[in-house]
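To start, the structure under review is shown below, and the notes come after it.
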Amino acid sequence: MNNDTSKKLGTLVSDDGPVNVYVWDMDETLILLRSLLNGTYAESFNGSKDVKRGVEIGRMWEKHILKICDDFFFYEQVEECNEPFLDSLRQYDDGKDLSRYEFKQDDFSTPTDDLNKRKLAYRHRAVAERYEKGLCPFIDSESMSGLDELYNVTDEYTDRWLSSARAFLEQCSCVEESSDGTSAIEQSSQDIHILVTSGALIPSLVKCLLFRLDTFLRHENVYSSIDVGKLQCFKWIKERFNHPKFRFCAIGDGWEECAAAQALQWPFVKIDLQPDSSHRFPGLTPKTVSYYFAAVYGNSDADSSKE
């Protein structure tokens, strides 16, 4: 662990107790998309949900995700160049000012050499900067209203799955409202949220923006396991937060994150789509997850204070 990493960890660790690191899956965990598209979400309700309506909602999300990926996040150029996280090529980035850089005219191609790796690193830096600014600089008010409406329609159709998942993240984070109505995480927050998705990196970042998760998931905490596997991503996360006070818990619906968590002896919370399950949204709470932490790491004052 280098000095910079040690300093960053020092700002996250206090004398108040352990720091919980929540390692999330995305689809069918923090959001619903795949199960809308293939109908499995609606089918789990045994006829009380309109399957076709769910598919329509999922297709609308797909359309918006791909458009924003292509229009603002270079996805047409980098689709075949997926990396596990945005900083993976930082060593090739020379820090060039990108404010007037012509991304469409730099002859970027598959990064098999240092020059194209640098060009890809430029794109990753630009993506990170755009992600941190949110959608407002790129989307007009009419389009934003349409996205808000789609979010609300989806939340209603899914019985508040989206807003309940977001509320979970908010309860585990110190969130401050700014004068312009936006939210920001206080640096003193004792919990960390990390996303490890089996989807491609750029679309996953765009999903975070569209599903209002970017307040809680910074770009450096979003990983794509599609090429390297979830176990490797989990190992990187464990290495990043290499301090006795950090406690890890994986939350997802798939076998791969379960196996990866077991390999590292982390607690794992299995998300279940079934309507009568408590391990879904709404239903899952920080209090419930605190029992999983306690089972592996023992009780703490922080656990007993969860509501």
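Backbone N, Cα and C atoms are what each Cβ position is placed from, and that goes for glycine too.
Heads up, this one's the original sequence, none of the swaps are in it.
For the mutagenesis experiment Asp25 to Cys, Glu or Asn, the note given by Swiss-Prot reads: Abolishes phosphatase activity. Asp25 (mutagenesis position) falls outside any helix or strand according to DSSP and counts as coil. Annotation for Asp25 (mutagenesis position): spatial neighbours Leu195, Val196, Thr197, Ser198, Ala250, Ile251, Gly252, Asp253, Gly254, Glu257, Ile271, criterion Cβ-Cβ under 8 Å with sequence separation of six or more.
Non-local neighbourhood of Asp27 (mutagenesis position): Leu33, Arg34, Ser35, Thr197, Ser198, Gly199, each in the same chain, at least six residues away, with C-beta under 8 Å from its C-beta. The Mg(2+) binding site annotation in Swiss-Prot covers Asp25, Asp27, Asp253.
Feature annotation from Swiss-Prot assigns active site, nucleophile to Asp25.
Experimental mutagenesis at this site is recorded by Swiss-Prot as Asp27 to Ala or Asn, annotated: Reduces phosphatase activity 30-fold.
The active site, proton donor annotation in Swiss-Prot covers Asp27.
One mutagenesis experiment named in Swiss-Prot is Thr197 to Ala, and its note says Reduces phosphatase activity 55-fold. Its Cβ placed at the centre, Thr197 (mutagenesis position) has 26 other Cβ atoms within 10 Å.
Its Cβ taken as reference, Gly252 (mutagenesis position) is surrounded by 26 other Cβ atoms within 10 Å in the chains shown. In three-state terms derived from DSSP, Gly252 (mutagenesis position) belongs to an extended strand segment. Under its mutagenesis annotations, Swiss-Prot gives Gly252 to Ala the following note: Reduces phosphatase activity 30-fold.
The annotation that Swiss-Prot gives for the mutagenesis experiment Asp253 to Asn reads: Reduces phosphatase activity 25-fold.
Around the Cβ of Glu257 (mutagenesis position), the number of neighbouring Cβ atoms within 10 Å comes to 29. Under the heading of mutagenesis, Swiss-Prot lists Glu257 to Gln and annotates it as follows: Reduces phosphatase activity 45-fold.
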In three-state DSSP terms, the structure that Glu257 (mutagenesis position) belongs to: helix
